[in-house]
Amino acid sequence: MNFVNLEQIENSLRNATFCMLFLTTFLYWFYTAFYSTNPQQIINPLSLTNIKTNFTYPDGFQANNINVSTTYLPINPVLNTEREEQPEANGTNGLLGVSSLVVNLKSIAIPRIMMGVSNLLLVLLLLVRWEKSGHFPLSNLYESLMFLAWCCTFLYLLYCTSFTLLVEKMLGSLIAPCSLLMNAFATFSLPKEMQQASPLVPALQSNWLMMHVTVMIISYATLIIGSLLSILFLILFKHKKGTPKKYDNFINNLDALSYRIIGLGFPFLTIGILSGAVWANEAWGSYWSWDPKETWALLTWLVFAIYLHTRLTKGWEGEKPAIIAAVGFLVVWFCYLGVNLIGEGLHSYGFFN
């Protein structure tokens, strides 16, 4: 393939990714808002068996010793505390059962498949970009935004089967628009020159490029997802006053899931900072220069280190560490994008121009 064909393919993939993410966002919002989830679908016993709560379900209904609660939604589903018998394979009950199963599968399968297609389109976009430029596509802000969007969708697809059905929909309703905004910002706001593939600048011609930048972007994506869950937890926690205690289990599971994901992203952030220090010593002769990007990366590390520490402190469960994670969400974005607005420092390849 020649360069012209690759240029056309890249433009087509970028437009297709934007459209697919837009449709995915709409579907996740639609299913989260209008699809009623029954109690049996809220707790996934295969993935949350290690989460313990002190809450006792009113009628004693349990699944693998995990209490099952209804969801906290503007539209409250009807609670059915009795186990439903499996419908017969023939007759009206059988047909209704099959119809219900088909609707249930479609409700989660369609947006999940569309998220997967979006992820695949982003992969193809990055591969075409790699072929055009001759290097791993992380040399400027445009490429890193596309890679960050891919990381967010990939992590969601990687963990979605571990989420409960409702958490999967709610998290998809957050990740899909975030990825859409990344794609839109990279496509419509950044200079056209940045969107064109170009050779690496001398400072980036190193094997550390893939190691350092890739790990940092993965850590950003993971911390963003975990922080979004903490923000969602805070919203539900604030409005749970006056609601039955049966909602507490679902809210607490959100908090526990946020902790698990942030706990995964923190080591990536640590490795990314350390690898960046080694690369800086090779390129600039110093492990640390207090560059704005370095300083804010350190602040990001400190915020989430405090978050993880408070999770181990008695009396700091729930709302307090979630507030720290919410602050971390803002710090991550400023470290990634906000610092670039300053236009100063050694990380000039990440600026907006």
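Placement of Cβ uses the backbone N, Cα and C atoms for every residue, glycine included.
Taken straight from Swiss-Prot:
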MUTAGEN   Met1 to Asp  Almost no c-type holocytochrome formation
MUTAGEN   Met20 to Ala  No effect on c-type holocytochrome formation
MUTAGEN   Trp279 to Ala  Abrogates production of c-type holocytochrome
MUTAGEN   Trp296 to Ala  No effect on activity
MUTAGEN   Trp301 to Ala  No effect on activity
MUTAGEN   His309 to Glu  Abrogates production of c-type holocytochrome
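Feature map: Swiss-Prot annotations on the structure.
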residue	record	Cβ neighbours (10 Å)
Met20	mutagenesis position	23
Trp279	mutagenesis position	20
Trp296	mutagenesis position	18
Trp301	mutagenesis position	19
His309	mutagenesis position	12
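Comparing Met20 (mutagenesis position) with Trp279 (mutagenesis position), their Cα atoms are 37 Å apart once rounded. In this structure, Trp279 (mutagenesis position) is part of a helix by DSSP. When the Cα of His309 (mutagenesis position) is compared against those of the mutagenesis positions Trp279, Trp296, Trp301, the shortest separation belongs to Trp301. Classification of Met20 (mutagenesis position) by DSSP places it within a helix. Counting in whole angstrom, Trp296 (mutagenesis position) lies 18 from Trp279 (mutagenesis position) by their C-alpha atoms.
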